[in-house]
Amino acid sequence: MVLRRRTLHPLSLLVQAAVLAETLALGTLPAFLPCELKPHGLVDCNWLFLKSVPRFSAAASCSNITRLSLISNRIHHLHNSDFVHLSNLRQLNLKWNCPPTGLSPLHFSCHMTIEPRTFLAMRTLEELNLSYNGITTVPRLPSSLVNLSLSHTNILVLDANSLAGLYSLRVLFMDGNCYYKNPCTGAVKVTPGALLGLSNLTHLSLKYNNLTKVPRQLPPSLEYLLVSYNLIVKLGPEDLANLTSLRVLDVGGNCRRCDHAPNPCIECGQKSLHLHPETFHHLSHLEGLVLKDSSLHTLNSSWFQGLVNLSVLDLSENFLYESITHTNAFQNLTRLRKLNLSFNYRKKVSFARLHLASSFKNLVSLQELNMNGIFFRLLNKYTLRWLADLPKLHTLHLQMNFINQAQLSIFGTFRALRFVDLSDNRISGPSTLSEATPEEADDAEQEELLSADPHPAPLSTPASKNFMDRCKNFKFTMDLSRNNLVTIKPEMFVNLSRLQCLSLSHNSIAQAVNGSQFLPLTNLQVLDLSHNKLDLYHWKSFSELPQLQALDLSYNSQPFSMKGIGHNFSFVTHLSMLQSLSLAHNDIHTRVSSHLNSNSVRFLDFSGNGMGRMWDEGGLYLHFFQGLSGLLKLDLSQNNLHILRPQNLDNLPKSLKLLSLRDNYLSFFNWTSLSFLPNLEVLDLAGNQLKALTNGTLPNGTLLQKLDVSSNSIVSVVPAFFALAVELKEVNLSHNILKTVDRSWFGPIVMNLTVLDVRSNPLHCACGAAFVDLLLEVQTKVPGLANGVKCGSPGQLQGRSIFAQDLRLCLDEVLSWDCFGLSLLAVAVGMVVPILHHLCGWDVWYCFHLCLAWLPLLARSRRSAQTLPYDAFVVFDKAQSAVADWVYNELRVRLEERRGRRALRLCLEDRDWLPGQTLFENLWASIYGSRKTLFVLAHTDRVSGLLRTSFLLAQQRLLEDRKDVVVLVILRPDAHRSRYVRLRQRLCRQSVLFWPQQPNGQGGFWAQLSTALTRDNRHFYNQNFCRGPTAE
């Protein structure tokens, strides 16, 4: 952590304030704090938990701000002066600041207050969004307004005064003001003629408002009218009178089909939306008509008379399964481009066959037909025969129909067809059933479904989305994903030679492909076989596809998980046009080809495998990728890599430009080894376990342009780490543990960066932190600088923006605490001394001198206790030769000579007494100069002479010093024991020792004796009888 620290005096606070004020005046900080300035004049204040509209600094150029977004804050009160400084604002978004009770996540009640002139100050305002706020009336609005959204509010009434004066208004959204999520007591009321004064209004949306009829006297300028999901059960010409300019009309969901509803549904009392035959006759400009989810059972051809410009018709989620096969309603819709008939199934029934009505052949302009969820089991040439000759039909959706037999060759006769979606069916192979004639269709077998509530699967899963993006520019694409295919046979694709893109993902294909499965598909360029169980062993796999450019074999892990089974990747060599290959998430780790060879492959996805284990197998797989001579992009994410050796990088293709090592377990990376990849431009190391960027630097001459080391545990970066990478443009250091960002890391290239991402790091926001100046210098290149770059310390600023520093935190904290402590001490002394002198001056004087007198005595006693010359004075009867011999040859030798550094200092009469002194003086000095007095006795019944005198002096020491220093060693355990010995054994057993008669017990005896001589006898007393001598 590199910080520029300054030693500051508290008096410098005013100086610092002046400097900071000057800095703010110069505009070095982001001008729109706490918000973020985005391109095209947008100030983004979303998700900042603001409680009021922010006031920007004087340095902010508010005249250039045209858009302000305040989504998802906590602004409950808007004042007249809130937007005065934004005179040129054109777009204002205030969604989700004070949501109504039903829409609040915790169902809190909230009411937004808007003062009368709040928006009138913005004379150029064109777009205002007040959706998802608890407002009950329309506020006063500027006449310049063009687009207004009042959806999901509590506004229940629109009258002539609500929108008076808004002559420029073109778009009005007021959806969801009264429905199950935002309930009200009745319905939204739009008084007749309330909107008639809006002469330029072209778009009106009133969905989910419990309306029972279309509002009367709407402006004739309307082009888009959306009144779906209300309670309108009847529609006649008078409901749409004078709306001759109408181009799009949505009246769907007003009489719902509840068996297919994904949300609360009320059964329609009319059983079906009642449409007058002439309801739409006068709408000659109508281009889009939505009648979905209206419980329609039949189609009346008169509904569409006069709709000569109708191009989009949505009839989904009705009961039109009979009309689809017999209707004449489509005869005059020659300009219809898109028709949606999905989920018009009969309840609990799956048809054996389906044949479209002959009137479909008149849809000569039809480009897209959606027939998902009609539920029929056989698809043959008669099913769609009236569509085959449509010259413009390019997209056909047949998902979720329970189709189990499909004659795919029929799509080869469609002249303009570009995309067929047969996913999420039950197709298991080529059609084997006898083909029914059109006449047999009416008597087709019906199968009852087990579930009465079939709900559609998501139409756009991530896998299907990626597949569609890859194939959107091809001439012919077919999606057979999520079916029941187990094997692939060439007869399935007869007459489909022009097919260029095919998806067979999410099936159960478990065969060994050998070069014969796709023979008819000579023009196929993209093949998706992900999420299957393919066996890749034959070297001729996919060789029948000479134009194949992209092959997805990901998520075919089952064969690779079979122990002992080998797999062959040599087929890649023979695919001369292949550019993109995915072997991802197959758990490939052993028994595969030791090399991948191809001159054409440019992108290889090998993520989700076991490359870490493969590279650990000696040199067997060291050259696994080296044969891909033209490889540009390699993905090795999630490969359980714990270490990456230089030779691993050295044996990657030199042509490599992108290398992804994301989400592995790398804790070390040899940066100098990047020189082995001279063309590398992008390196992704995110999600690993790097602790620091300190082992070397990026090599000189590298072409690296983007480096991502986010989501690691990086705490430090070595100086000049990035400096030599002169081509570097993007650096991602986010989600690490960095406490600072230092200029020395980058050197001169810092100004060449286009992106420097340091979000989600616990930066230390100390006064003078160097990273603040650096980030301000490159602030346009730092994503989320205003709010995403936050402090991790000190505690007062944790989790807050780096620009939220308190001026008081810029003081030198050590100096501040020192000054505080000294001043506190001075005040305390100044108060306590006079008070004590006044109240108890004499007593303090007496106690002081008393303590002063005791100090030398205490010092002397401690000094004497710490400097006693002997550990034990040994007393024994010299007249007993056996005892004397044991003392000199056993006791002395054991305690003084054989203990090494732990040797005890013994005081012996014949050796240590001073000549010239009396016996009593020597005895006194020996007892008081030793920590313990050790009595060695042969028996305890008769003690006299020196032994008796020594014992009495030891007892005298007990009385004077409160120290029990007596230790008894009895050499004959069977001798008679005196009452004193028996009492001492009861009170202090460890101070009475007996010489063992058996040699194997002598080791324990010496250990017990050492303990008795080195520890205070107070610890040996039996607490049940006595606590031992204590100091007073």
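Placed from the backbone N, Cα and C atoms, the Cβ positions cover glycine too.
This is the original sequence, none of the listed changes applied.
Summarising the annotation, Swiss-Prot assigns DNA binding site to 47-51, 72-77, 95-109, TYR132, 179-181, TYR208 and lists similarity to another entry as the type of evidence. In three-state terms derived from DSSP, LYS51 (DNA binding site) belongs to neither a helical nor a strand segment and is classed as coil. Listed in sequence order, ASN73, ARG74, ILE75, HIS76 are the same-chain residues at least 6 apart in sequence whose CB falls under 8 Å from the CB of LYS51 (DNA binding site).
Looking only at the domain 'TIR' (868-1013), the predicted model's pLDDT averages out at 86. If you look up Swiss-Prot, you'll see 868-1013 marked as domain 'TIR'.
All chains included, 12 other C-beta atoms sit within 10 angstroms of the C-beta of TRP47 (mutagenesis position). Record note (Swiss-Prot), mutagenesis TRP47 to Ala: Significantly decreased NF-kappa-B activation. The unchanged residue is displayed.
Around ARG74 (mutagenesis position), taking its Cβ as the centre, 13 other Cβ atoms fall within 10 Å, counting all chains. In Swiss-Prot, a mutagenesis experiment is listed as ARG74 to Ala, annotated with the note Significantly decreased NF-kappa-B activation.
In the three-state DSSP scheme, SER104 (mutagenesis position) is classed as coil. According to Swiss-Prot, the mutagenesis experiment SER104 to Ala carries this note: Significantly decreased NF-kappa-B activation.
Among the mutagenesis entries in Swiss-Prot is LEU499 to Pro, noted as: Highly susceptible to mouse cytomegalovirus infection. Shows low level of cytokine induction and natural killer activation on viral infection. In the three-state DSSP classification, LEU499 (mutagenesis position) falls within coil.
Quoted from Swiss-Prot, the note on mutagenesis experiment HIS642 to Ala is: Loss of NF-kappa-B activation. Here HIS642 (mutagenesis position) comes close to GLY612, ASN664, TYR665, LEU666, SER667: these same-chain residues lie at least six apart in sequence, with C-beta atoms under 8 angstroms from its C-beta.
Cα to Cα, SER104 (mutagenesis position) and TRP47 (mutagenesis position) are separated by 15 Å. In terms of local Cβ density within 10 Å, PRO100 ranks first among the recorded positions ILE75, PRO100, SER104, PHE108.
Working note on the recorded positions TRP96, TYR180, LEU499: by count of other C-beta atoms within 10 Å of each C-beta, LEU499 ranks first. Distance from the CA of TRP47 (mutagenesis position) to the CA of PHE108 (DNA binding site) is 18 Å. A Cα-Cα distance of 48 Å separates LEU499 (mutagenesis position) from TRP47 (mutagenesis position). When the domain 'TIR' (868-1013) is classified with DSSP, helix, strand and coil residues number 77 helix, 24 strand, 45 coil.
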